[in-house]
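Engineer: This is the structure I want to talk about, given as structure tokens.
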Amino acid sequence: MPETCPNTVTKRRCAVVTGGNKGIGFEICKQLSSNGIMVVLTCRDVTKGHEAVEKLKNSNHENVVFHQLDVTDPIATMSSLADFIKTHFGKLDILVNNAGVAGFSVDADRFKAMISDIGEDSEELVKIYEKPEAQELMSETYELAEECLKINYNGVKSVTEVLIPLLQLSDSPRIVNVSSSTGSLKYVSNETALEILGDGDALTEERIDMVVNMLLKDFKENLIETNGWPSFGAAYTTSKACLNAYTRVLANKIPKFQVNCVCPGLVKTEMNYGIGNYTAEEGAEHVVRIALFPDDGPSGFFYDCSELSAF
């Protein structure tokens with residue numbers, strides 16, 4: 001259930017943040033709120049969502065409310081969210097698509113032991129995902145890959161499509177897709193996928209969907225390495241590369257909008273087992289900066305932290 005709101009349409013700018021109950025998403029909500037924006041914090045778990053809002057309100061962030069959103073459920077919670085925003089705020093100004101999953105499972109106890117052996121303050125820790133012995137503790141399956149693409153790519157598309165009519169009512173609509181540097185084209189090793197995603201002029205949602213379907217087919221048939229996909233993190237890398245491509249398509253499709261994607265950096269979150277170069281607060285700053293670009297700000301770009309980056 002959503003938080004109680006006044007039954008009046010407000011002129012205050014309104015933002016929706018997916019996956020807002022913890023980590024980067026929570027900090028994005030906090031920082032947008034600090035900038036005077038009315039924030040609708042969303043996540044799948046109702047209890048965790050209410051707890052997150054209560055925590056924010058206890059730290060004097062009153063302009064935050066919760067509404068449940070399951071990005072894999074394109075009918076029930078998305079329609080309810082859209083109705084809620086229309087009733088209470090009349091429009092939507094900012095959409096931050098932050099919800100995401102890693103796409104692999106981890107032998108947590110052994111991985112934490114490896115972190116401990118390296119040392120939590122060691123500069124080598126941020127390179128742990130590159131170590132073969134660490135990758136051996138991580139497992140990728142078709143089911144996990146399917147979930148990863150469903151949340152990180154298809155979920156973003158579904159939420160965005162439902163909320164576009166409300167964004168169109170804004171004087172300065174913005175969409176920020178939280179991506180990753182691993183979604184850069186230089187990490188897309190399947191030749192067909194690279195050809196499709198790298199051709200910005202020919203990009204369409206249908207062509208991006210082709211890449212998603214190719215990857216899932218190869219996962220199901222155990223052909224990931226045979227067909228040249230990344231040997232580790234194929235689902236996550238592809239999901240973020242497809243998200244970046246979708247950002248480009250959307251920016252071209254709706255020139256009135258500011259649509260950008262950003263890698264917040266390797267952030268010390270629960271999903272990363274506390275490994276990273278940035279705190280959640282610092283990672284969120286990279287996202288919020290783009291969400292609050294001036295009205296004549298850029299669109300259709302990829303940012304790595306605060307720097308403009310090639311796709």
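Yeah, the Cβs are placed from backbone N, Cα and C, and that goes for glycine too.
Below are the features I grabbed from Swiss-Prot:
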- Tyr236: active site, proton acceptor (ACT_SITE)
- 21-24, Arg44, 70-71, Asn98, Tyr236, Lys240, 267-272: NADP(+) binding site (BINDING)
- Tyr129, Ser180: substrate binding site (BINDING)
- Phe104 to Ala: Weak substrate inhibition, decreased substrate affinity and increased reaction velocity. Loss of substrate inhibition and doubled maximal velocity; when associated with A-275 (MUTAGEN)
- Ser181 to Ala: No effect on activity (MUTAGEN)
- Thr182 to Ala: Slightly decreased affinity, but strongly reduced activity (MUTAGEN)
- Leu185 to Val: Reduced activity (MUTAGEN)
- Leu185 to Ala: Very low activity (MUTAGEN)
- Lys186 to Val: No effect on activity (MUTAGEN)
- Leu266 to Ala: Decreased substrate affinity (MUTAGEN)
- Met271 to Ala: Abrogate substrate inhibition. Decreased substrate affinity and decreased reductase activity (MUTAGEN)
- Asn272 to Ala: Abrogate substrate inhibition. Decreased substrate affinity and decreased reductase activity (MUTAGEN)
- Ile275 to Val: No effect on substrate affinity (MUTAGEN)
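Give me the structural setting of these features: burial, nearby parts and distances.
Structural biologist: Cβ neighbour count for Tyr236 (active site, proton acceptor) (all protein chains, 10 Å cutoff from its Cβ): 24.
The Cβ of Met271 (mutagenesis position) has 13 other Cβ atoms within 10 Å, all protein chains considered.
When secondary structure is read from DSSP and collapsed to three states, Tyr129 (substrate binding site) falls in the helix class. For Tyr129 (substrate binding site), the Cβ neighbour count at a 10 Å cut-off comes to 14, with all displayed protein chains included.
In this view, Phe104 (mutagenesis position) is surrounded by 19 other Cβ atoms within 10 Å of its Cβ, with every protein chain counted. Annotation note: Phe104 (mutagenesis position) sits in a coil segment as assigned by DSSP.
In the three-state DSSP scheme, Ser181 (mutagenesis position) falls into the helix class. A C-beta separation below 8 Å, combined with a sequence spacing of at least six in one chain, links Ser181 (mutagenesis position) to Cys263, Asp304, Ser309.
Under 8 Å, Cβ to Cβ, and six or more positions away along its own chain, Lys186 (mutagenesis position) finds no residue.
Within the same chain, residues at least 6 positions away in sequence whose Cβ sits under 8 Å from that of Leu266 (mutagenesis position) are Val126, Asn272, Ile275, Gly276, Asn277, Tyr278. The DSSP secondary structure for Leu266 (mutagenesis position) is coil.
Asn272 (mutagenesis position) is surrounded by 15 other CB atoms, counting those within 10 A of its CB over all protein chains shown.
Secondary structure at Ile275 (mutagenesis position), taken from DSSP and collapsed to helix, strand or coil, is coil. For Ile275 (mutagenesis position), the number of other Cβ atoms no farther than 10 Å from its own Cβ, over all displayed protein chains, is 19.
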Engineer: Between the binding-site residues Arg44, Val71, Ser180, which lies closest to Met271 (mutagenesis position), Cα to Cα?
Structural biologist: Ser180
Engineer: If you measure from the C-alpha of Tyr236 (active site, proton acceptor), which of the recorded positions Tyr129, Thr182, Val267 fall inside 10 Å?
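Structural biologist: So the list reads Thr182.
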Engineer: What whole-number Å value do you get for the CA-CA distance of Phe104 (mutagenesis position) and Tyr129 (substrate binding site)?
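Structural biologist: Each residue's Cα considered, Phe104 (mutagenesis position) and Tyr129 (substrate binding site) end up 12 Å apart.
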Engineer: Tell me which residues of the chain lie with their Cβ under 8 angstroms from that of Val267 (NADP(+) binding site), as long as they are six or more apart in sequence?
Structural biologist: Gly23, Ile24, Gly276, Asn277, Tyr278, Thr279, Ala280, Glu282, Gly283
